[in-house]
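S.K.: Quick one: this structure, given as structure tokens, is what I'll be asking you about.
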Amino acid sequence: MGSIDSTNVAMSNSPVGEFKPLEAEEFRKQAHRMVDFIADYYKNVETYPVLSEVEPGYLRKRIPETAPYLPEPLDDIMKDIQKDIIPGMTNWMSPNFYAFFPATVSSAAFLGEMLSTALNSVGFTWVSSPAATELEMIVMDWLAQILKLPKSFMFSGTGGGVIQNTTSESILCTIIAARERALEKLGPDSIGKLVCYGSDQTHTMFPKTCKLAGIYPNNIRLIPTTVETDFGISPQVLRKMVEDDVAAGYVPLFLCATLGTTSTTATDPVDSLSEIANEFGIWIHVDAAYAGSACICPEFRHYLDGIERVDSLSLSPHKWLLAYLDCTCLWVKQPHLLLRALTTNPEYLKNKQSDLDKVVDFKNWQIATGRKFRSLKLWLILRSYGVVNLQSHIRSDVAMGKMFEEWVRSDSRFEIVVPRNFSLVCFRLKPDVSSLHVEEVNKKLLDMLNSTGRVYMTHTIVGGIYMLRLAVGSSLTEEHHVRRVWDLIQKLTDDLLKEA
């Protein structure tokens, strides 16, 4: 009784007053303040170090150990964001960010994210958000048309598509669908016979998703690639591996082909691989997370040759089509296989439209039940910019990558290690330019570059060769930025070789 009285007293003496978590005019005022902050951040992002200079654990020293009991004014919070959060950011928005693959952004996508957040709908079934469901179906068909995918991947045909969070989720869903199709024929005890194929260049999430789908770790085949195939999968090697597995009593289940590997943007020959997959009844998925976006340009569309024989395809507009994270598009040729594997139908979600099988319920196309109104930002991007400007954006990045490649080739101290397919350039200092071991001297150069704060690049090792990666693609990058990073590379190389 005493504790209840104390609470009542505390509440009656509270200075907070009536609590309204959302009040239109106050939101308008605060949102204007936040938009100004964001616009200023984008405007000035080049003045910040690209790679954060803080030490691990820095933030715990600056943030109180407990949450505030009483509310704090937005002005104080904004000051702390500038003082404590921004210094700890590796600035992916910087025009001098060339690491990994840049996460692209745009005004249209930001507005779409704002609207999606504001509406806050949860579109797990059609009835829970009809507009969210139907716009996603339309946008997925739009993008499929732009990519010149066959009708078998569209809702207007016999297939369909869904916007997932990431490529990992897309591949997990398709492996599960392939697994269920196989086990319906073979029986559940045969799961130990199922084999999945990728390459040693396939994204690291592939073995993880296979394991999550119940594939035995020893049954995950990562096909070795070589410089002779530009680190793409050799159809001959794949065929031999599949034939050996069949002879040993295994069941080939799933093949993940990649358009634009993370290390070097290597491309697997979809046309040839799909023929082998179809011959052996293997579900073939094309992971085009990065390079698939380039296929909206006619000059790159040939990378999708053979797509009519593929079972599923995914690409991530957040990598190159100006959409904020997260946004991955997954198309499947036979949606019923996905639905058979992933459908749930609890009593509390049942409704007349779903029961009559008249609508799409996207909860049955993904792992989770809940989902955002993800299609809004893609809809705004496509309408605000049109295909022509998206193609121009892709071509501009590729042109800057080609320009950087030419500068590298013109300097006799450097070499291009693997062919440039898109806007990523993989290069290194040659073995004979320094008394240091070739890997050591290239590591030193990368460390020197990143320590300046003026650029952020990463490395990879392919075929036993350590190389530097420069990935053009930030939404803010222009030709003069690429020119400046090359000037910086040359200057630091001069300094490094003098020391060596």
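Heads up, residue numbers simply count up from 1 along the chain you see.
Heads up, the Cβ atoms here are built off N, Cα and C, so glycines get one too.
Here the original residues are kept at every noted site.
Dumping what Swiss-Prot says about this protein:
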type: BINDING; residues: Pro102, His203, His318, Tyr348; note: L-tryptophan binding site
type: BINDING; residues: Ser168, Thr262; note: pyridoxal 5'-phosphate binding site
type: MUTAGEN; residues: Tyr348 to Phe; note: Acquires the capacity to produce indole-3-acetaldehyde from tryptophan
type: MUTAGEN; residues: Gly370 to Ser; note: Acquires the capacity to produce dopamine from L-dopa and increased accumulation of phenylethylamine by gating indolic versus phenolic substrates
S.K.: Out of Pro102, Gly370, which of the recorded positions has the smallest number of neighbouring Cβ atoms within 10 Å?
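M.R.: Fewest other Cβ atoms within 10 Å, among the recorded positions Pro102, Gly370, is found for Gly370.
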S.K.: Measure from the Cβ of Thr262 (pyridoxal 5'-phosphate binding site) and count the other Cβ atoms within 10 Å, all protein chains considered.
M.R.: 22
S.K.: Nearest to Thr262 (pyridoxal 5'-phosphate binding site) in three-dimensional space, by Cα, is which of the recorded positions Pro102, His203, His318, Tyr348, Gly370?
M.R.: His203
S.K.: Using C-alpha positions only, work out which of the recorded positions Ser168, Tyr348, Gly370 is nearest to His203 (L-tryptophan binding site).
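M.R.: Nearest by Cα distance to His203 (L-tryptophan binding site): Ser168.
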S.K.: Would you identify which of the binding-site residues His203, His318 has the most other C-beta atoms lying within 10 angstroms of its C-beta?
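M.R.: Of the binding-site residues His203, His318, the most buried by Cβ count within 10 Å is His318.
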S.K.: Please classify the secondary structure at His318 (L-tryptophan binding site) using three-state DSSP.
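M.R.: DSSP assigns His318 (L-tryptophan binding site) to helix.
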S.K.: Can you tell me how far the Cα of Ser168 (pyridoxal 5'-phosphate binding site) sits from the Cα of Pro102 (L-tryptophan binding site), in Å?
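M.R.: Cα-Cα distance, Ser168 (pyridoxal 5'-phosphate binding site) to Pro102 (L-tryptophan binding site): 18 Å.
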S.K.: Determine, to the nearest whole angstrom, how far the Cα atom of Pro102 (L-tryptophan binding site) is from the Cα atom of Gly370 (mutagenesis position).
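M.R.: Counting only the Cα atoms, the answer is 27 Å.
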S.K.: For Tyr348 (mutagenesis position), what residues in its own chain, 6 or more apart in sequence, show a Cβ-Cβ distance under 8 Å?
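M.R.: In sequence order, no residue meets the Cβ cut-off.
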S.K.: Round to the nearest Å and give the CA-to-CA distance linking His318 (L-tryptophan binding site) with Gly370 (mutagenesis position).
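M.R.: Between the alpha carbons of His318 (L-tryptophan binding site) and Gly370 (mutagenesis position) there are 20 Å.
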S.K.: Would you mind pulling the longest C-alpha to C-alpha span across Pro102, His203, His318, Tyr348, which the record has binding L-tryptophan, in angstrom?
M.R.: 41
S.K.: Taking DSSP as the reference, which of helix, strand or coil describes Pro102 (L-tryptophan binding site)?
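M.R.: DSSP call for Pro102 (L-tryptophan binding site): coil, neither helix nor strand.
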S.K.: Count the other Cβ atoms sitting within 10 Å of the Cβ of Ser168 (pyridoxal 5'-phosphate binding site), across every protein chain shown.
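M.R.: There are 21 of them.
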